[in-house]
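Trainee: Quick one: the structure is below, and I'll ask about it shortly.
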Amino acid sequence: MKKVMFVCKRNSCRSQMAEGFAKTLGAGKIAVTSCGLESSRVHPTAIAMMEEVGIDISGQTSDPIENFNADDYDVVISLCGCGVNLPPEWVTQEIFEDWQLEDPDGQSLEVFRTVRGQVKERVENLIAKIS
């Protein structure tokens, strides 16, 4: 079973939604974690957006990348274009992708929904590719 790490700047919105989708859609196929270059909180609007599609991410936590070891993961996905800021060991794993999705923080609910849809589609494609 492949181990996947989703990373974004604050581990608040995009990476949290990706973790929620991956845990739900990839249950039994992949192991999933998320982190940020810095930690903050799981954004309340991200929680609400995922509730709209029947996924509860309210129990997820926002954790800094320093809490994890890159060698524990086969797949590393940056969601925010922050790949250039990751320590080198994170971008040299078996699979590294930088999805460069828009940050919905502070934007309309429609932007959140659009980003949520983009995250879901990419997570589905990732699961199909690695499982």
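Just so you know, glycine gets a Cβ as well, placed from its N, Cα and C.
Here the original residues stay in place, and none of the substitutions has been built in.
A quick note: this is a predicted structure, and the numbers were derived from the prediction, not measured.
Reproduced below are the annotations present in Swiss-Prot:
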type	residues	note
ACT_SITE	C8	active site, nucleophile
ACT_SITE	C80	active site, nucleophile
MUTAGEN	C8 to S	Abolishes arsenate reductase activity
MUTAGEN	C13 to S	Little or no effect on arsenate reductase activity. Abolishes protein phosphatase activity
MUTAGEN	C35 to A	Little or no effect on arsenate reductase activity
MUTAGEN	C80 to S	Abolishes arsenate reductase activity
MUTAGEN	C82 to S	Abolishes arsenate reductase activity
Trainee: At a 10 Å cut-off from the C-beta of C13 (mutagenesis position), count the other C-beta atoms across all protein chains.
Mentor: 30
Trainee: Using other CB atoms within 10 angstroms as the count, which residue among the mutagenesis positions C8, C35, C80, C82 scores least?
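Mentor: Counting other Cβ atoms within 10 Å of each of the mutagenesis positions C8, C35, C80, C82 gives the minimum at C82.
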Trainee: With C80 (mutagenesis position) as the reference Cα, tell me which of the mutagenesis positions C8, C13, C35 is the closest one.
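Mentor: Comparing Cα positions, the closest of these mutagenesis positions turns out to be C8.
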Trainee: Which whole-number value in Å describes the distance between the Cα atoms of C35 (mutagenesis position) and C82 (mutagenesis position)?
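Mentor: On Cα coordinates alone, these residues lie 12 Å apart.
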Trainee: Going by DSSP, give the three-state secondary structure for C82 (mutagenesis position).
Mentor: helix
Trainee: Using C-alpha atoms only, work out the spacing between C82 (mutagenesis position) and C8 (mutagenesis position) and round it to an integer in Å.
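Mentor: Distance between the two Cα atoms comes out at 6 Å.
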